[in-house]
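Straight from Swiss-Prot, the features:
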BINDING   His83, His182  heme b b562 binding site
BINDING   His97, His196  heme b b566 binding site
BINDING   His201  ubiquinone binding site
VARIANT   Leu185 to Phe  In strain: Isolate South Africa
VARIANT   Ala193 to Val  In strain: Isolate South Africa
VARIANT   Leu296 to Phe  In strain: Isolate South Africa
Amino acid sequence: MTNIRKTHPLMKILNDAFIDLPTPSNISSWWNFGSLLGLCLIMQILTGLFLAMHYTPDTSTAFSSVAHICRDVNYGWFIRYLHANGASMFFICLYAHIGRGLYYGSYMFQETWNIGVLLLLTVMATAFVGYVLPWGQMSFWGATVITNLLSAIPYIGTTLVEWIWGGFSVDKATLTRFFAFHFILPFIITALAAVHLLFLHETGSNNPTGIPSNMDMIPFHPYYTIKDILGALLLILTLLALTLFTPDLLGDPDNYTPANPLSTPAHIKPEWYFLFAYAILRSIPNKLGGVLALLLSILILIFIPMLQTSKQRSMMFRPLSQLLFWTLIADLLTLTWIGGQPVEHPYIIVGQLASILYFLLILVLMPTAGLIENKLLKW
């Protein structure tokens, strides 16, 4: 008699995705982040659900309801900080996952990659609308500044901004709709993640060498299930350490002041995971130009498969490309740092240079390095 997991219509899908899935025998820990992102998503949905049970999306009570969750609800402070720091862990895993894809040429699976870029944009949108919900100073002014960027769109910009706000400023209507978006988006992310996985399983996983994986495959379970559990435990350990020892490490103190439309914080800045894009936005002294650079800094990922010039898929055996890749990582860290600094002398020019270098590396230097490496190998 055949095992039920291979015959039952539902079990068969799960079996083919997580148990009998043929997986390359040599994938490293960089391949752990996919499952960790799934874990993050589940954690965020669960903690978010419990927070939504006690939260009120209304300008007069939103801030108080978050304070009520932290003070009066059993383990409310824990759920709230798990959710806030869980978002940071989510982005750490996301950026590691994307970095892995860039380094090992996983972007050559174009459908999987494009759904991945769409997922990144959706997660960023979710995090942005979620940050507005506690209705602190940074929530309010962050929402005002970022939504206002749409007014840079010629002709329809101002109308579009007022349509999103539901009025002439960020107010009650804005908060209510942002809560609605924040509730629905994670389920859209879940659906997109399923499609992401569907496309991945059409081709099978890439591996560090970049050569076809079908040479040597092993079943996903038990080899990679145990490896994923180790990764999950490390993720949970890090998240718990962050949540229980320094819950406010990554937050902004301004968000502990209730939103006040009459007083602007000294430095308006987003959460750390958006700082690199914020630095690129600020480095261009023109509203429309800045908005376009901001969009392009993320959407550039879509064009990466087209910029592949090397005949080798992975960077594993390409020292020149490796050097440029790590320069890109250093550049992104520099941009993240600059995004959190005030707009004054040394920071402005450093931000502008780092922004130029970011686009130069991806659009010019890395494709050129690929061609040089082909020549060096007499290809």
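Cβ coordinates are placed from backbone N, Cα and C, and glycine is handled just like the others.
Don't look for the substitutions in this one, it keeps the originals.
Its own atom aside, the Cβ of Leu185 (variant position) has 17 Cβ atoms within 10 angstroms in the protein chains shown. Cα of His97 (heme b b566 binding site) to Cα of Ala193 (variant position): a span of 13 Å. Long-range Cβ neighbours of His196 (heme b b566 binding site) (same chain, at least 6 residues apart, Cβ-Cβ under 8 Å): Thr112, Ile115, Gly116, Leu119. Classification of His83 (heme b b562 binding site) by DSSP places it within a helix.
Ranking the variant positions Ala193, Leu296 by how many other Cβ atoms lie within 10 angstroms of each Cβ puts Leu296 at the bottom. Remark: His201 (ubiquinone binding site) has Asp16, Ala17, Leu21 as non-local neighbours, by Cβ distance under 8 Å and separation of at least 6 in sequence. With respect to Ala193 (variant position), the closest of these recorded positions in Cα terms is Leu185, chosen from His83, His182, Leu185, Leu296. Taking only the Cα positions, the spacing between Leu185 (variant position) and Leu296 (variant position) is 22 angstrom. For His182 (heme b b562 binding site), the same-chain residues lying six or more positions away in sequence with a CB closer than 8 A to its CB are Gly48, Thr126, Val129, Gly130, Leu133. Within the same chain, residues at least six positions away from His83 (heme b b562 binding site) with a Cβ under 8 Å of its Cβ are Gln44, Thr47, Gly48, Leu51.
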